[in-house]
Amino acid sequence: MEKNDKDPDHDDKSKGDEKGDVVSDAHPSDDAHHQDGISNENVDVVGNAETDHQDPGDNNVDKVSQGEEAPEIRQTLESLSEELDQFLPTLSLHMEEHKDSTEEKGEDGYFQIPQFVGKFLDLFEEKLSKYDSGEPKTVWYQDPEEVSSLLEAVDRVSKLMGLLLNTKSCLDHHESLINHAGSIQQRAMAFLEDEFRIILEESVTKESVVVTDDSNSQRRSTADQQDHQNDVVVSQDHDQMLVPECGDQEIEYPGYPEDVVVVLRKIAEKMKAGGYGWECREVYLVGRRNILMRTLKQDCEFEKVSIDEVQKMSWDTLEREIPIWNKTFKDCSSLFFPGELKLAERIFPGDEGNLFCIVTHGLAIQFLGFAEAVAMTRRSTEKLFKILDIYETLRDSFPAMEELFPEELRSELRNEVTSARSRLGETAIHIFCDLEHSIKSDSSKTPVPGGAVHPLTRYTMNYLKYSCEYKDTLEQVFKSHSKMEREEEEPVESGNSAFASQLMRIMELLDGNLETKSKQYKDIPLSCIFMMNNGRYIVQKIKGSAEIHEVMGDTWCRRRSSELRNYHKNYQRETWGKLLGFLGHEGLMHNGKIVKPNLKERFKSFNATFDEIHKTQTTWVVNDEQLQSELRVSITAVMIPAYRAFMARFGQYLDPGRQTEKYVKYQPEDIEDLIDQLFEGNTSSSSTATARRRT
């Protein structure tokens, strides 16, 4: 590099200019702005300052000529920075003045570069070496003055390089200086790039935010709340709907303190001004993507999975992944994505949209791919509620997420969501309608012991009850995504939605299936008990769900209750009507006298028949306490008055003592006690009716 030692006077002349900033060639629009600020007044001031600055030098020359040793003038990076700040406008002015002549003649004349420029570069290089020497790198950016000093020095080097590279005389005569300055600039930018990465990774602080997941809160508050790792379980053997607890949750966004954001923004500005904006952006993009994914994994247990991986998952595994997906999608929509947009805006103002999209767009597409993959898995009834959960999450949370993206990406994401929701909706409809097919195909020939509620009834009603907890969503799904043709079916009743009509169709099929299964019992009374058990269970489930009751209506419930009363009457007639026949007077009187042999036989027949009824019907099952009580009360109301009247009328004709004990096995109170033992599902080996004899 050619040192500036040819003409001291030329050095003085080169410094006549304003004190101001000059921007690099990467930003020509700013050059014009600063050039407008140049004035002759400023040039004179700087020129005078330079003249004054040379006086000590002249004295030193005289002293040297007289054999005296000149005192050393200590130059610091700060003092040289001030001199460079005064010189840069001069160089900028020279570049502008000779721009036209350069274009016309291909030359702009020789321009002297002061010696302090090289000295400044040397001292700045020493400063960089100090930072690279192994000392803690966190020190400098925690000190505001050090941050300002370093970044201003970097900015001066970038401005100097921009002017040198755009001034032909400098390119022609100061190649060595340009190479030296360029090397230092590259080193400085590499240092800032590393520091930007370190600060980005190591200065993350978690900002706690409380969010309320109130989606479906009304639905879930009405369902039975029990601890379970899965979201929904519909059991064929139990009456529980297992759903998760919901409410306020505290989630943490991986952000930065304000002072750290300021440092990151300043570094980004200086790197961009020096022509290294792309490198800074890349560091930011990679860093924030990693931080975001790490946070989602640690706090939400979310991990990226491909469509192929989703489709290969067992349902047990996928069932655990779906609630994680739902929570992560909601958290990204309400906190993480808005946080990323705000952070990009604070560090890269004016370019936040592009950076935000690059950080989050891939994750958004991953979310939607998961949803579509779930919809494409093999259909089964237990998947319905998980699929509806995903559908609701997309429906309720995507609009807020969508608004964060620019229009061109917004349209793409909207199309992806529409596609995913369509697949989910169609799958949900098929699964719900598969319940109809499962009822039709259930042809089990083994009757349920004791006439209890059939597992198909329990499963279907639990399924329908919880389905109706999603009633609004299912109504929307059937309306928006149903492509099923039912030309062979009767038209939908006026005023009923497609979902309501499908639900009523399922109820009709269940009724018909139960009627068929009741015929599997050879004992007609037990068949009646079976229909009463299942009918009461259905009615109670419907009355216990406002949503399903709204669909089925009061008329349906009244009609079903009437059918239950008919089964009750049939049971009572078939069982207790025969027993009441033994308590009649016919055949016991002849010519006004009691026929004792007939009376004794009548008591024996009554006892044997009652014992058989008791033995059999204590094994029958009526789990509904109200129905069990109603049956016992109605039996007691019929049997006890009749038996008590029969005993009062004919018991006196049996001889007291052994004869009475032999034929009068039960007192009315004993009969009442034994009736209260019916329908307990008692399968013990005892076949003898026992009751405490009352005296």
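Positions of Cβ are set from backbone N, Cα and C atoms, glycine also.
Sequence unchanged from the original; the noted substitutions are absent.
Since this is a predicted model, take the numbers as computed values, not measurements.
What Swiss-Prot notes for the published mutagenesis of THR212 to Ala is this: Phospho-dead (PD) mutant with reduced inhibitory effects on pollen tube growth; when associated with A-215; A-217; A-446; A-494 and A-605.
Record note (Swiss-Prot), mutagenesis SER215 to Asp: Phospho-mimetic (PM) mutant with constitutive inhibitory effects on pollen tube growth; when associated with E-212; D-217; E-446; D-494 and D-605. The unchanged residue is displayed.
According to Swiss-Prot, the mutagenesis experiment SER215 to Ala carries the annotation: Phospho-dead (PD) mutant with reduced inhibitory effects on pollen tube growth; when associated with A-212; A-217; A-446; A-494 and A-605.
SER217 to Asp appears in Swiss-Prot as a published mutagenesis result, with the remark: Phospho-mimetic (PM) mutant with constitutive inhibitory effects on pollen tube growth; when associated with E-212; D-215; E-446; D-494 and D-605.
According to Swiss-Prot, the experimentally introduced change SER217 to Ala is described as follows: Phospho-dead (PD) mutant with reduced inhibitory effects on pollen tube growth; when associated with A-212; A-215; A-446; A-494 and A-605.
Listed in sequence order, the residues of the same chain lying 6 or more apart from THR446 (mutagenesis position) and placing their CB within less than 8 Å of its CB are GLN520. Look at THR446 (mutagenesis position): DSSP puts it in coil. Among the sequence features in Swiss-Prot, the mutagenesis site THR446 to Glu is noted as follows: Phospho-mimetic (PM) mutant with constitutive inhibitory effects on pollen tube growth; when associated with E-212; D-215; D-217; D-494 and D-605.
Here Swiss-Prot describes THR446 to Ala as a published mutagenesis experiment; the accompanying note says: Phospho-dead (PD) mutant with reduced inhibitory effects on pollen tube growth; when associated with A-212; A-215; A-217; A-494 and A-605.
Under its mutagenesis annotations, Swiss-Prot gives SER494 to Asp the following note: Phospho-mimetic (PM) mutant with constitutive inhibitory effects on pollen tube growth; when associated with E-212; D-215; D-217; E-446 and D-605.
Listed in Swiss-Prot is the mutagenesis experiment SER605 to Asp, annotated as follows: Phospho-mimetic (PM) mutant with constitutive inhibitory effects on pollen tube growth; when associated with E-212; D-215; D-217; E-446 and D-494. Proximity of SER605 (mutagenesis position) to non-local residues of its own chain (separation of 6 or more, Cβ distance below 8 Å) is seen for PHE582, given in sequence order.
The secondary structure of SER605 (mutagenesis position), as reduced to three states from DSSP, is helical.
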